[in-house]
Amino acid sequence: MVKIFIDPGHGGSDPGATGNGLQEKTLTLQIALALRTILTNEYEGVSLLLSRTSDQYVSLNDRTNAANNWGADFFLSIHVNSGGGTGFESYIYPDVGAPTTTYQSTIHSEVIQAVDFADRGKKTANFHVLRESAMPALLTENGFIDTVSDANKLKTSSFIQSLARGHANGLEQAFNLKKTSSSGLYKVQIGAFKVKANADSLASNAEAKGFDSIVLLKDGLYKVQIGAFSSKDNADTLAARAKNAGFDAIVILES
């Protein structure tokens, strides 16, 4: 059993960075909760604990103490940047060596593959959560809240889902996580494109009509997915609703 501690940065009276009508504390929680859902629904042999699951203040000491007392195998702190830049970067504590450096490289690479963010590189910093955690720790900075282009991406649920998916893919690779040994998931797909911009456009259209969407890169195509279910009946119901809304929806069983 791999024990992963997920830390959505800031919260409560501490909003974190702000800009373009967004607050960092809200975005970090959205990414963390989406990541928890993916890991819980799609993987086995993984145990999760979050530093917070709502808009509450948690001190830095309480965050690392919770992870240390729980005996986590990995500490993942999720943040959003500010300062006028653009793109994604990740941090580990200086001079920690393997396996932390390996985990950083793997997760960083998977996030970059999953989202349309510039790669600002793998970095080190003397952050509290990296220094005081008793296990390998990584802090990710997911775009710049005060840069309009980054903020516009962070405002869409499909982009938040893609960020969560990138983190999940990285954790799968880093810790050799196994997919749940079920009969698979029935996924509702409304499009597949060679050009990511076309997939993003369809995803935005779906969101405007009330569907949660995510863009996934698989087999060389950017696929727009609006749901995944263990029950085919639930998938069929969503597909029918999507068709009524004008989308060319199909249900795909993936093991």
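Yeah, the Cβs are placed from backbone N, Cα and C, and that goes for glycine too.
In this structure the noted substitutions are not present, so the sites keep their original residues.
The domain 'MurNAc-LAA' annotation in Swiss-Prot covers 4-172, and the record cites sequence analysis as its basis.
Listed in Swiss-Prot as a mutagenesis experiment, H10 to Q is described as follows: 23% of wild-type activity. Within its own chain, H10 (mutagenesis position) has G16, E24, K25, T28, H79 as residues 6 or more apart in sequence whose C-beta sits under 8 angstroms from its own.
Classification of H10 (mutagenesis position) by DSSP places it in coil, neither helical nor stranded. Positions annotated as Zn(2+) binding site by Swiss-Prot, on the basis of sequence analysis: H10, E24, H79.
For E24 to A, Q or S, Swiss-Prot lists a mutagenesis experiment annotated as follows: Loss of activity.
Packing around D55 (mutagenesis position) is summarised by its Cβ count: 15 other Cβ atoms lie within 10 angstroms of its Cβ, all protein chains included. Listed in Swiss-Prot as a mutagenesis experiment, D55 to V is described as follows: Loss of activity.
Of all the Cβ atoms in the protein chains shown, 27 others lie within 10 Å of the Cβ of H79 (mutagenesis position). Quoted from Swiss-Prot, the note on the mutagenesis of H79 to Q is: 15% of wild-type activity.
Under its mutagenesis entries, Swiss-Prot includes H79 to L with the note: Loss of activity.
Within its own chain, E141 (active site) has H79, V80, N81, F88, E89, S90, Y91, R120 as residues 6 or more apart in sequence whose C-beta sits under 8 angstroms from its own. The active site annotation in Swiss-Prot covers E141 and rests on sequence analysis.
DSSP places the residues of the domain 'SPOR' (180-254) in helix, strand and coil in these numbers: 26 helix, 28 strand, 21 coil. Sequence annotations record features per position, and here Swiss-Prot assigns domain 'SPOR' to 180-254.
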By a three-class reduction of DSSP, D55 (mutagenesis position) is assigned coil
